[in-house]
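S.K.: I have a structure here, written as C-alpha cells, and I will follow up with some questions on it.
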Amino acid sequence: MSDENYRDIALAFLDESADSGTINAWVNEFAYQGFDPKRIVQLVKERGTAKGRDWKKDVKMMIVLNLVRGNKPEAMMKKMSEKGASIVANLISVYQLKEGNPGRDTITLSRVSAAFVPWTVQALRVLSESLPVSGTTMDAIAGVTYPRAMMHPSFAGIIDLDLPNGAGATIADAHGLFMIEFSKTINPSLRTKQANEVAATFEKPNMAAMSGRFFTREDKKKLLIAVGIIDEDLVLASAVVRSAEKYRAKVGK
C-alpha cells in the first residue's frame, strides 16, 4: 500500500464519529489513577453538599482524625468513644472513605489532609503533642524548635523546589528529618534500617507531591510564609536550615 493510500485512510477519520459521550467514557477509563488533589476537593464538596453536610467542618474533622489516629477509619472506631465512633461512621458513609490502595476517585483521610493542606499545616501547630511523632520529640532530634507545619507527609505538597538559593531543597531536607521518624513510627520494619534506607522509602512520593501543580508557586510561597518557613524576602527560618543540616548528616548527603 502506498503512502498516499495510508494518508487517505487517515484523512477518512474526519468522517468518523466523535460523540462526546463515548469520548468522555474513555477519558474516565483511562484517567490517571494516582492522587489528584483537585479531584479529591471536588468529590468531598460534591458528596458533602449532596447530603446537606457542613462539608468544610467535615474536612477539618477528617484532617484531625488523620493527624492523630491515622488512615484507617473503620479500625480506629473500635477504640473510640461512642460519640466519636458515630461521627466517624457518618463521615465514612457520606464521603465513602476507604483505606488501602485507592483509585482516582477514592477519598482517604490522608488524601483529604493533602488536598486541604492549607488547613492541615495550621492544625499541626495545635496538635503537635498529639501526633505519632510529637513536637517535643522532633525538637530533641533537630536541636531546635522544629517547625510544626512540617510534621506530616502532606507538607511536601507546598514545597516549591524552585525557590532561589536552593531554599526549596533545604525545606525538603528539613521535612525529611521528620519523615524519617514518622516512617519508622508507622512502619516497624524500618526501625532497624539506616537513615538513608528509610529516606529511600519516602523520597519518590515526596518528589511527586513537590512536583504537583495543584498549588501555584505563588500559592506555595504564600503558605510557606504564613507558617513561618520563609519570610517575605524568601529567607529561610533558622530552624529550617538547622533541621536540613541534621537530615543531611543523617543520610550522608
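Think of each number as a place in line: the chain as shown, counted from 1.
Each Cβ is built from the backbone N, Cα and C atoms, and glycine gets one as well.
Substitutions noted, but not modelled.
Recorded in Swiss-Prot as a mutagenesis result, Y32 to A carries the remark: Reduced RNA-binding affinity. Annotation source Swiss-Prot lists RNA binding site at Y32, F35, V68, K72, S110, R111, R191, T201, K204, S211, citing experimental evidence. One mutagenesis experiment named in Swiss-Prot is K79 to A, and its note says No effect on RNA-binding affinity. Among the mutagenesis results in Swiss-Prot, K204 to A has the note: No effect on RNA-binding affinity. The residue drawn here is the original one.
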S.K.: What Cα-Cα separation, expressed in whole Å, is found between K79 (mutagenesis position) and R191 (RNA binding site)?
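M.R.: Here the two Cα atoms are 25 Å apart.
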S.K.: May I ask which residues of the same chain, at least 6 positions away in sequence, place their Cβ under 8 angstroms from the Cβ of K204 (mutagenesis position)?
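M.R.: In sequence order, no residue meets the Cβ cut-off.
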S.K.: Looking at Cβ-Cβ distances, which residues of the chain lie under 8 angstroms from R191 (RNA binding site) while being 6 or more apart from it?
M.R.: K184
